[in-house]
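Q: So Swiss-Prot lists these for the protein:
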- W107 to A: Decreases cross-linking (MUTAGEN)
- W196 to A: Slightly decreases cross-linking (MUTAGEN)
- W221 to A: Decreases cross-linking (MUTAGEN)
- W279 to A: Abolishes cross-linking. Decreases ERK signaling pathway activation. Abolishes inhibition of EGF receptor degradation after EGF stimulation (MUTAGEN)
- K280 to R: Decreases cross-linking. Abolishes ubiquitination (MUTAGEN)
- Q304 to A: No effect on cross-linking (MUTAGEN)
Amino acid sequence: MFRWERSIPLRGSAAALCNNLSVLQLPARNLTYFGVVHGPSAQLLSAAPEGVPLAQRQLHAKEGAGVSPPLITQVHWCVLPFRVLLVLTSHRGIQMYESNGYTMVYWHALDSGDASPVQAVFARGIAASGHFICVGTWSGRVLVFDIPAKGPNIVLSEELAGHQMPITDIATEPAQGQDCVADMVTADDSGLLCVWRSGPEFTLLTRIPGFGVPCPSVQLWQGIIAAGYGNGQVHLYEATTGNLHVQINAHARAICALDLASEVGKLLSAGEDTFVHIWKLSRNPESGYIEVEHCHGECVADTQLCGARFCDSSGNSFAVTGYDLAEIRRFSSV
């Protein structure tokens with residue numbers, strides 16, 4: 001069972017964007033950072049374990065040549081082997097900051113030359129893979145940035161061309177030294193998934209076709225791809241082959257966020273039906289097939305959810321954001 005803990009107030013509310021919550025745990029400092037997007041700004045908050053807000057500040061998208069301020073599409077902390085960077089994407093470009101958000105170390109402007117006059121230009125979908133940070137774009141390309149151990153000498157090292165539709169989300173997991181391992185998956189507005197092997201050069205391993213609905217959120221855990229779709233379903237695929245093992249009718253409306261507690265294999269799903277569910281993923285020791293068990297369901301009444309994240313790697317607490325909701329709601333197990 002989970003209970004509603006003390007909420008963390010926001011200055012505004014959360015924009016109606018999928019995956020609109022990022023969480024960074026800082027156990028050494030007994031702090032948790034939260035990041036939420038609202039229009040042209042991103043709100044960064046730090047809170048003590050009891051949910052007591054300690055600090056709050058705003059980041060704004062870098063101005064371009066346009067008349068109106070650019071809208072932010074996502075904010076996400078990327079945990080690299082040697083540093084943590086905060087990445088902010090917008091309709092203008094990609095901004096990278098030190099983890100506290102005070103120092104910008106890199107700016108990449110989006111090239112709108114290939115876009116048609118009626119096509120929106122934006123970046124969306126952020127994940128760290130080794131010493132790389134991968135960011136999706138409106139064109140379907142994934143930009144791969146090589147991150148140094150310190151300093152601002154960040155380099156765009158590669159562009160991955162597996163998609164024809166805008167990227168929605170990217171998920172990664174450590175490769176753990178295995179050969180030919182599938183350690184990154186990208187999703188797009190058509191529901192297509194591309195599975196990659198990271199490295200000095202990223203390699204496309206397989207494509208998992210869509211079926212007419214977008215895939216707003218995707219996660220990867222021990223070779224299992226969890227994909228949340230616009231029809232409320234969660235699909236579990238074998239990453240190396242792309243084979244579908246499990247199909248869950250998880251929500252009555254579109255899924256807006258997935259997250260994984262990596263230590264225990266718990267999957268968090270949030271949908272526009274106001275529900276949050278927790279699932280336990282595992283493999284049958286004899287057949288190797290993927291299995292799933294429903295652990296918990298929570299209704300956040302009268303709220304269009306748009307973000308959900310575990311607050312710890314063991315899945316004992318989670319937080320959610322909602323459109324027009326001026327707080328981050330926290331839940332913990334009892």
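In case you wondered, yes, glycine gets a Cβ from its N, Cα and C as well.
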Q: Among W107, W196, W221, Q304, these being the mutagenesis positions, pick the one whose CA is nearest to that of W279 (mutagenesis position).
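A: Of the mutagenesis positions W107, W196, W221, Q304, W221 has its Cα closest to that of W279 (mutagenesis position).
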Q: Among W107, W196, Q304, the mutagenesis positions in question, whose Cβ has the most other Cβ atoms within 10 Å in this structure?
A: W196
Q: Check the Cα-Cα distances from K280 (mutagenesis position) to the mutagenesis positions W107, W196, W221, Q304 and tell me which is shortest.
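A: Out of the listed candidates, the nearest Cα belongs to W221.
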Q: In whole Å, how far is W221 (mutagenesis position) from Q304 (mutagenesis position) when you measure between their Cα atoms?
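A: Computed Cα spacing between Q304 (mutagenesis position) and W221 (mutagenesis position) is 27 Å.
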Q: Could you tally the C-beta atoms, other than its own, that fall within 10 angstroms of the C-beta of W221 (mutagenesis position)?
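A: Looking across every protein chain shown, the total is 19.
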Q: Between W221 (mutagenesis position) and W107 (mutagenesis position), find the distance joining the two CA atoms and give it rounded to the nearest Å.
A: 31
Q: If I take the alpha carbons of W196 (mutagenesis position) and W107 (mutagenesis position), what is the distance between them in whole Å?
A: 26
